[in-house]
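Features of the protein shown, as given by Swiss-Prot:
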type    : residues      : note
MUTAGEN : Thr83 to Ile  : In ad609; clumping behavior; when associated with A-144
MUTAGEN : Gly118 to Asp : In n1353; clumping behavior
MUTAGEN : Thr144 to Ala : In ad609; clumping behavior; when associated with I-83
MUTAGEN : Val215 to Phe : Clumping behavior; behavior more similar to many wild-isolated strains of C.elegans than the laboratory reference Bristol N2 strain. Binds GLGPRPLRF-amide flp-21 peptide with lower affinity, in vitro. Not activated by EMPGVLRF-amide flp-18 peptide, in vitro
Amino acid sequence: MEVENFTDCQVYWKVYPDPSQSIYAIVPFLTVYLFLFFLGLFGNVTLIYVTCSHKALLSVQNIFILNLAASDCMMCILSLPITPITNVYKNWYFGNLLCHLIPCIQGISIFVCTFSLGAIALDRYILVVRPHSTPLSQRGAFLTTVLLWILSFVVTLPYAFNMQMIEYTEERICGYFCTEKWESAKSRRAYTMIVMLAQFVVPFAVMAFCYANIVSVLSKRAQTKIRKMVERTSALESSCAFPSHGLEQYENELNEFLDKQEKEKQRVVLQNRRTTSILVTMVVWFGITWLPHNVISLIIEYDDTQSFFRLYGRDDYDISYLLNLFTHSIAMSNNVLNPVLYAWLNPSFRQLVIKTYFGDRRKSDRIINQTSVYKTKIVHDTKHLNGRAKIGGGGSHEALKERELNSCSENLSYHVNGHTRTPTPEVQLNEVSSPEISKLVAEPEELIEFSVNDTLV
């Protein structure tokens, strides 16, 4: 008789169908999850491969980004395939051991992901807002990532410990499901609130605070830089009195310089706007992708009658699984966007990816060297300007031209730096007044801004 009952039993989703099993739901979600799986895995594996292939890229910031990419890969492998299967078929096919292990690893990867986003925001905050404080070292970054994994494991441990594989008790239903089984509903709800705070509220608050301050500081520095360029231009216009006997090229050089200064101002404004947009996107995207999933989980947790998501009070109109799939897929889109926001938008990294996969490896090494040399050169050039060769010839016309150029250069340097500075005799007007002058006479805070912007964008 027992054999007959077992033979006649059916799986849960056939006895209690719901909208998540509709072909109109399965096909779109299958497409979305396949897209998130392959694109997320490709993006994060590429990020890890390119960064680890070039030791010069193992900076403090990139160590945290590597940590983020590793957790994203874990979510792509474990959360993206398994969660939709269990939501649609309401059955656990992976055995008792994996009932404890897979949810544990899923939880750890999610916590490491959100904790890493908070760590990246804090590191950038210290670099930009508190530039004179001691920055985190590579060793400190590695220790921080280890602590993040340990903390994630500790927070996830109660969840994994209380997971159990339970057999369906109804006679006509056969199969098992893997679910939480706590001693009391009170303890389960308390843990749910802790998870929501640790996984969403705290990281979101940290990111919002850090990036709001970074945007404020970078905007002020951009305004200061533009103001200095305006003062520099005014000083040059008032200092350079060109002779009226046919030296029109001087006026052409001045006009050319003014055009370059105007383009440089526009570049600073656009770069600041772009950086602001990226930082705001990071915070907003994290909020809109993780908030719905947390809200749905919270409602399900406190819905004792399990009727909140039942339309018309009917079991076959229970949309809780459908909503859970929808919000989960939105949350998992972070796996695709994180490599884009934190790596691909960096032009240097983008070139490295292209050169690594499609070009000469030596060219990608040169990109790294050029980036590091460029940042070093900014600081070095504040102490010394390398001029070109003197203008040759000893005629009166050439001598007059040289005196006028030197006079403009001396007056310009005085107005820019706020104190008398003897320029290198070889430096000419069209060299001193190039767009790079804003970097050559930049304050320490401005230099920090350039290097941090390289990291941000």
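Including glycine, each Cβ sits where the backbone N, Cα and C put it.
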For this session: Can you figure out which of Thr83, Thr144, Val215 (the mutagenesis positions) comes closest in space to Gly118 (mutagenesis position), comparing Cα atoms?
Result: Thr144
Exercise. In sequence order, which residues at least six apart in the same chain have a CB under 8 Å from the CB of Thr83 (mutagenesis position)?
Worked result: Gln106, Leu325, His328
For this session: Using C-alpha atoms only, work out the spacing between Val215 (mutagenesis position) and Thr144 (mutagenesis position) and round it to an integer in Å.
Result: 25
Problem set entry | Cβ packing number for Val215 (mutagenesis position), 10 Å threshold | 18
Problem set entry | Chain-internal residues near Thr144 (mutagenesis position), provided their CB is under 8 angstroms and they sit 6+ positions away | Phe64, Ala119, Leu136
Problem set entry | All-chain count of other Cβ atoms within 10 Å of Gly118 (mutagenesis position) | 19
